[in-house]
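Annotated in Swiss-Prot:
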{"type": "ACT_SITE", "residues": "Lys80", "note": "active site, schiff-base intermediate with D-ribose 5-phosphate"}
{"type": "BINDING", "residues": "Asp23, Gly152, Gly214, Gly235, Ser236", "note": "D-ribose 5-phosphate binding site"}
{"type": "BINDING", "residues": "Arg164", "note": "D-glyceraldehyde 3-phosphate binding site"}
{"type": "MUTAGEN", "residues": "Glu116 to Ala", "note": "No effect"}
{"type": "MUTAGEN", "residues": "Lys117 to Ala", "note": "No activity"}
{"type": "MUTAGEN", "residues": "Lys148 to Ala", "note": "No activity"}
{"type": "MUTAGEN", "residues": "Arg164 to Ala", "note": "No pyridoxal 5'-phosphate synthesis activity. Retains ability to isomerize dihydroxyacetone phosphate to glyceraldehyde 3-phosphate"}
{"type": "MUTAGEN", "residues": "Lys240 to Ala", "note": "No effect"}
Amino acid sequence: MTGEDFKIKSGLAQMLKGGVIMDVVTPEQAKIAEKSGACAVMALESIPADMRKSGKVCRMSDPKMIKDIMNSVSIPVMAKVRIGHFVEAQIIEALEVDYIDESEVLTPADWTHHIEKDKFKVPFVCGAKDLGEALRRINEGAAMIRTKGEAGTGDVSEAVKHIRRITEEIKACQQLKSEDDIAKVAEEMRVPVSLLKDVLEKGKLPVVNFAAGGVATPADAALLMQLGCDGVFVGSGIFKSSNPVRLATAVVEATTHFDNPSKLLEVSSDLGELMGGVSIESISHASNGVRLSEIGW
C-alpha cells in the first residue's frame with residue numbers, strides 16, 4: 001500500500017461503490033449482466049458452484065475467453081488468478097482487464113505468500129474473513145476487499161459472518177486506550193501500525209468492501225448492504241436460477257434500494273426457481289469437504 005499508484009487504484013475501485021458485480025462465463029451472460037445494470041462482470045470459465053463439484057485444479061481462465069467477454073460489453077471486466085500466482089497476474093494484466101481478483105475460489109499456487117500487488121498497475125480485489133486478513137491484503141496493495149463468504153453454495157451466512165466480524169473488530173480496536181495496545185494488535189495482525197491507525201480514525205477500511213460468497217437472492221444483497229457493505233458480488237446465484245434475466249435485474253434493484261422494504265418486496269416477487277445451493281453446515285471436513293473461505297492467510 002504505497003503512494004499515488006494506490007490512490008489511483010483504490011479510486012478506480014471506489015467507482016464501483018453501490019453496484020453489483022456478476023460472474024459470467026460467456027459473452028451472452030455478460031450482455032445479460034450489463035443490461036440488468038451490473039457495474040462490472042467477472043469473467044471466468046466455470047462458476048464457483050461448478051468448480052466445487054469438479055474436484056479439479058482450478059486455474060486462471062483462458063485469456064481468449066476473457067477477451068471475448070471484454071469485447072462484448074462496455075462495463076469493466078474482472079478476471080481471477082490463483083493466490084500467489086504472480087505470473088498469471090502478469091498475463092491477465094497484459095490482457096488489459098480492468099481489475100484482477102486474487103481468489104481463494106481457484107486452487108492456490110502458493111500456500112505461504114499472496115501476490116505483491118503493489119508491483120502491478122491494475123487494481124486487485126482480495127477476499128477477507130476478518131480485519132487482520134483485510135489489512136494484510138491492503139498492505140500488499142489490494143485496492144478492494146470483498147467478504148469471502150462461501151462461494152458456490154447459495155448460503156449467505158458466511159458472508160454475513162465475515163462483514164459482521166470485520167465491523168465488530170474495527171469497533172473493538174477503536175476502544176484501545178494506548179499506543180502500546182494499538183502497536184500490539186498491529187503486530188498480531190502482521191500489519192503496519194499506521195495502517196491500523198488509519199482504519200481506527202476513519203472507522204472503516206481505507207478501500208471499498210464488497211459482499212461476496214453465497215449471495216443468491218435480492219434479499220441477500222439488501223441484507224449485506226444494510227450490514228455495511230459497499231456493493232455486492234453475485235456468482236453462481238444468477239445463472240443457476242431458472243430466470244437469470246429477471247433475477248439479475250432484481251439483485252441490482254435490491255442493491256440500489258437496499259433500505260426500501262416496499263421496493264424489496266416488489267423485486268423479490270415472481271423470480272422463478274432460485275439456485276438450490278448447499279448449506280455451509282453440510283460441508284464437513286470429515287467427508288473431505290473444502291470450505292473455500294478458509295483458504296488464505
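Glycine too: its Cβ is placed from the backbone N, Cα and C atoms.
None of the substitutions listed is reflected here, since the structure keeps the original residues.
Cα of Lys240 (mutagenesis position) to Cα of Gly214 (D-ribose 5-phosphate binding site): a distance of 12 Å. Of the candidate recorded positions, Asp23, Gly152, Arg164, Gly214, the one lying closest to Lys80 (active site, schiff-base intermediate with D-ribose 5-phosphate) when CA atoms are compared is Asp23. Across the structure, Arg164 (mutagenesis position) and Gly214 (D-ribose 5-phosphate binding site) place their CA atoms 15 angstrom apart. Ranked by how many other Cβ atoms sit within 10 Å of their Cβ, the recorded positions Lys80, Arg164, Lys240 place Arg164 at the bottom. Between the listed binding-site residues, namely Gly152, Gly214, Gly235, the fewest other CB atoms within 10 angstroms of a CB are found at Gly152. Annotation for Glu116 (mutagenesis position): spatial neighbours Phe86, Glu140, Gly141, criterion Cβ-Cβ under 8 Å with sequence separation of six or more. By a simple count of nearby Cβ atoms, those within 10 Å, the most crowded of the mutagenesis positions Lys117, Lys148 is Lys148. According to its DSSP assignment, Arg164 (mutagenesis position) is helical.
A helical conformation is recorded for Lys117 (mutagenesis position) in the three-state DSSP classification.
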